[in-house]
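Listed features, source Swiss-Prot:
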BINDING   Asp148, Asp149, Met150, Gly151, Leu152, Gly153, Lys154, Thr155  ATP binding site
DOMAIN    135-321  domain 'Helicase ATP-binding'
DOMAIN    512-662  domain 'Helicase C-terminal'
MUTAGEN   Gln787 to Ala  Affects centromeric localization. Affects localization at sites of DNA replication
MUTAGEN   Cys793 to Ala  Affects centromeric localization. Affects localization at sites of DNA replication
MUTAGEN   Phe795 to Ala  Affects centromeric localization. Affects localization at sites of DNA replication
Amino acid sequence: MDPSAPQPRAETSGKDIWHPGERCLAPSPDNGKLCEASIKSITVDENGKSFAVVLYADFQERKIPLKQLQEVKFVKDCPRNLIFDDEDLEKPYFPNRKFPSSSVAFKLSDNGDSIPYTINRYLRDYQREGTRFLYGHYIHGGGCILGDDMGLGKTVQVISFLAAVLHKKGTREDIENNMPEFLLRSMKKEPLSSTAKKMFLIVAPLSVLYNWKDELDTWGYFRVTVLHGNRKDNELIRVKQRKCEIALTTYETLRLCLDELNSLEWSAVIVDEAHRIKNPKARVTEVMKALKCNVRIGLTGTILQNNMKELWCVMDWAVPGLLGSGTYFKKQFSDPVEHGQRHTATKRELATGRKAMQRLAKKMSGWFLRRTKTLIKDQLPKKEDRMVYCSLTDFQKAVYQTVLETEDVTLILQSSEPCTCRSGQKRRNCCYKTNSHGETVKTLYLSYLTVLQKVANHVALLQAASTSKQQETLIKRICDQVFSRFPDFVQKSKDAAFETLSDPKYSGKMKVLQQLLNHCRKNRDKVLLFSFSTKLLDVLQQYCMASGLDYRRLDGSTKSEERLKIVKEFNSTQDVNICLVSTMAGGLGLNFVGANVVVLFDPTWNPANDLQAIDRAYRIGQCRDVKVLRLISLGTVEEIMYLRQIYKQQLHCVVVGSENAKRYFEAVQGSKEHQGELFGIHNLFKFRSQGSCLTKDILEREGQVEAGIMTATTWLKEGPPAHKLEMPRQPDCQECRGTEQAAEPLAKEACDLCSDFSDEEPVGATGIKTAKNKAPDSSKASSSPGQLTLLQCGFSKLLETKCKAVEDSDGNTASDDESSDEQPTCLSTEAKDAGCEKNQDSLGTSKHQKLDNILNPKEKHIFYKSEKILEQNISSKSDEKKIKNTDKHCILQNVTESEDSDVICPTQYTTERFPDNSIRFKPPLEGSEDSETEHTVKTRNNDNSRNTDDKRNGIISKKLSPENTTLKSILKRKGTSDISDESDDIEISSKSRVRKRASSLRFKRIKETKKELHNSPKTMNKTNQVYAANEDHNSQFIDDYSSSDESLSVSHFSFSKQSHRPRTIRDRTSFSSKLPSHNKKNSTFIPRKPMKCSNEKVVNQEQSYESMDKFLDGVQEVAYIHSNQNVIGSSKAENHMSRWAAHDVFELKQFSQLPANIAVCSSKTYKEKVDADTLPHTKKGQQPSEGSISLPLYISNPVNQKKKKVYHTNQTTFIIGETPKGIRRKQFEEMASYFNSSSVNEFAKHITNATSEERQKMLRDFYASQYPEVKEFFVDSVSQFNNSSFEKGEQRTRKKSDKRESLIKPRLSDSETLSFKDSTNKISQVCSLKTYKRKSVKFQNHISYREEVFFNDAETKKSPVSSTQEIDSGKNSQASEDTVTSRSLNSESETRERRLENTMKDQQDLTRTGISRKEPLLKLENKKIENPVLENTSVISLLGDTSILDDLFKSHGNSPTQLPKKVLSGPMEKAKQRPKDFWDILNEQNDESLSKLTDLAVIETLCEKAPLAAPFKRREEPATSLWKSNEKFLWKKFSPSDTDENATNTQSTT
């Protein structure tokens, strides 16, 4: 090679660039044929043409144009003159990998910066996008955060960005450019000065520091130096001389060398694991913020690990000031989001939280980029993630309880109470700062928390030597106190410490682990066993040694060079099938793809640690499906740790993922008012020794809400309920088999059957447990202003019990009162049944009609009368009684304006009650994760359909029995979970979900059906299981109860299996239905005994899961299992609730204080829907009356004054009714100041509670102080309005009622026509005043008035109806900020109570006739009693004062939409002169009292004590009524002076 020759830059057709020394094909000087030669030098002539001096094999030289040279195609045997060719020198180059994309550079900008083709060919699209994101912020001189999930290649994206900015090519050219400058000059190649000036600093944890260097060396030719260890001073000199391009250092070294590094000019600072910058007060945060570089790039997959303050800290480092100050961020984002995430949040809290979430996401969107693992789902195997709750051994329980009973723990628990010395300070800050040994409460708190964690894992851990003398002293004292009760254990520990530590009998988890390892060894599974505690790893290691298992161990003490050796041995050696790994030490940089079972022996407080541990095996390169088992000690502090993980992960989903995450908890981290079930020392130092599972209770509670929402959603999508849905009701009527194909499309439209949840049904072991679990929900739901109605408290059982005789006689439920349980959104089974029922007579003519068609009420009545209920195989009388008591009525939900507008209204019209054991449901197994899958309905003959059903559906078809009923009900519930994902990381195809779901519903006594199941994989997707509906909800937990509740044992929920473990099908079931399996990411309860469901493609995997299920089923210490895959994230039901909360609060400005779990329709939506539904049925020339469309929204301060008037004085003109909203708000604030209120909110509350006269006087005084002449016509305006509105309103009401009657009559039966007509009259009376679009008085403010209009009839007494200001803001400009107060919960309750006073008589009549809620509350004089059997049944006679039950019976005809009745404003005092009734017990909010309500005898006693004349007595003697008499008396008698009660309304109370 001639070093003086000019460098080649000419391009040829064969190759872009030629270099001296390269081999080529050149024309032979003899015959012109191409032959091999080598380039000696390259020259350029005078004309600019490039020539190469080539040297042939015979040493001849010849000058040939570069264009004639061609590249040599190497052959294996071809001799090489050079050691490396260009391909060998390319970086990166993975010869065994195919290029994912073409080998072209990826252009980032027009100035020439691009990702070199050597790197770009291995990148995926999302990685190029990430590189472009980093480059964009670098160009603009700002920072950013790359927040991709673990395993998506953040390191590669950064390297791509560096290669582009440093103009790397990944070829020989980079080698030449990296040569020293004197060599470059000798080659007559000038170094690029611009590139030389660029220098980047990468800060990373020590554990991954050298991994960064390896990656940089692999992916390109970078000049890298490592600033760490002994050589950091020498390397720092090189950095100062700018002899490197990239400097690598650690957080600690950066802190030590901050001044030196700040003296250099860095092009950008890149920080790996940026979530370390999470504490504003931490030293590492201060150091990072002190770096003098504006381009700060952070890399983290978990930017939010514990709270939102961490997010702010990281973002404030990368982009200072982006999210404001810490105080501003907490007020604007953190508090609203966290409070809106509460399970008991109000609509305003939820809507405000979601709005804050969206604002935060919008604010961060340009500076924060996050992608999830769904991008690489096709490269990852399946993951089965399960929580395994292990019962403690008796010895563990005793020790755990003993620790909690120590004096120190008592001191901790009482530390926050007021000191006994009455100083006003807390005990821990006054007389009880330390214990008798001088240890502070804080020290004791942390020490005893550690002790409880040790006992929950293995009692022998208390005997282990501690790391510090203080800890050792404390542990010794605790052991002396605790083990004084167990001398045998202490003696054995001294004599045989090794044996004690390795003996599983001292730990419930160890017993489970022992059988798990044996199971994995048989199946040749390789197990990664993680533990956070190294002391616990010692115990596990000793167990492995005692068991003769070949294992490896890796923890923080393992040297770095040995780590890779251990990983390699474990992955490659078959004999080593267990590796003990420390959760923290093994969290980063380890690749255990050889393992397919991951066991987390103990949880950590930070969910990111556990996820990192799982990702050691579940990552790209894993060939087998991964099973993750997390062991949790039941009822201990570990359960709180896991639930806090869920809390943090849900918060991460909201803030980082901008998802409407499910709201499981009532707790808010850092809030003393909302410690809920998670936070506070009382939750940590608690032991649930009865075997109950807090996790199960919380997930079930959320599942009930979700199920109710989604069930209502299905109803709301079904259209006008005017037609029949053909479905045979009789249990022995055979289903037609030729309709499978026709039924398939109905899968998308049928009702969602996975929400058959009933709070009144027994949970776990006893029915009393249910009451205890649900009572707190009731009280917390009413924590917002408003008292729960009996509708929300599950009151239907009492009414149903009294009507049992009628039900048994004619198959029709006479009582039409219904309940939706404590959870307002939880619907009973019949709600779904009603949407899916078919008329038996129509079976032969039409098999599967559209689900828009609902059985006509008249036809239902006739049908039920002619049908005999078949009570099938009830095991005992107590069972029958319990089943009847658990029956509920359905709540048919209203229809909204679109399919996505799904709401739940607590008071809607109902369908008839269904006979037991008659309906079968067939939920389809097909469904995508993003679309709601609903379910069709079928029936089948119990006697004749066994063969066909078995072959088609793969279920056990026997004659209906408690066992079989239970099986089918459980199958049905689990079968509906196909809408959910299989993994929080991965989307699973529909077929996989089908198989997995079926495989997870297995029972011990159904092996005989497995062969049949393997015959129909295709049919299963279409025709799935047929299930019992009523038994489904009756036996949601088990139909087969024994005489003692305590003996009921369920495999997953029987927490004391030693004494209760019957091996029967009925008792070996798991109740997945308690969780909302309909939703995308919901938790599911995993049954113990799997039932095979075959598909050839995944049969091996299913067998693997079945094998694991079978193993877990046989472990006695496993108390409860649930899948962790669908717990985290959002759901469709939560999306509905969030959307409607925002709609109600921000658009309609109403219902803001209702619980967020209740969705409410607007009158606008209702009107549009009713117009669409009613118009086709209207006769020619007849329009639907306005009164029949409007809703009776009862508000305590309605606005009736809607006239627009103008008053003229000498110099001033006053316009009434057209005040702009801005002026209204402004003058309302002035009014608050005028009346010396401390705030606008206080003034709004004062107005709400003030009497009519007080409000009138306040308005007059305020405006008269500015305009004295206002006082003259102020009152006249009101009185004028009152008179005209009363007269005209009554006339218009009657006209509209007549129209509505003629409109509805053709579709109703005789009795229904009459009752509906009355309801129409009543509705019209409420809403007819809406026609008078009188505007509010405008004195540069919005003045509104209110009146109560009484409609009296000579024969029938009507209720006082308060006309409301029109909610439809499009109709009335007065729907403004002022009206929000009138929509507040207290106001609504007040008016509703006024209405109730005068409706007692009609309510009695209604109750006697047993009319459903499709029928009205008010009756005309010509009432007809449809069912004489119930004529003498009076709810008033049963309960006493039943006026509070008004909304139970309130209905508005066949209208598809109905606003809910408002809950009461608060608990009311019981009158002294009457006995305690049902409502008094509910007001006590006492778990014990509420649990009594499940006892039929108690309810009967209450009914007997109830006074009969209470409602009439109230009218005569208000002072002795249910409510106290005072200035704020809710049912105050009407007087003309009340018309001045219309004060200016504000949105403050909302």
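Each residue, glycine too, has its Cβ placed from N, Cα and C.
Those substitutions? Not in this structure, it's all original residues.
For Lys154 (ATP binding site), the number of other Cβ atoms no farther than 10 Å from its own Cβ, over all displayed protein chains, is 22. Report note: the ATP site is defined by Asp148, Asp149, Met150, Gly151, Leu152, Gly153, Lys154, Thr155, and the residues of the same chain whose CB lies within 8 Å of the CB centroid of those residues, excluding them, are Gly301. For the binding-site residues given as Met150, Leu152, the lowest number of other CB atoms within 10 Å of the residue's CB is seen at Met150. It is Asp149, among the binding-site residues Asp148, Asp149, whose Cβ has the fewest other Cβ atoms within 10 Å in the structure shown. Using a 10 Å radius centred on the Cβ of Thr155 (ATP binding site) and all shown protein chains, the other Cβ atoms total 19. Listed in sequence order, Lys373, Ile376, Asp615, Arg619, Ile620 are the same-chain residues six or more apart from Gly151 (ATP binding site) with CB atoms under 8 A from its CB. Gly153 (ATP binding site) is surrounded by 18 other CB atoms, counting those within 10 A of its CB over all protein chains shown. Note on the domain 'Helicase C-terminal' (512-662): mean pLDDT across this stretch is 88.
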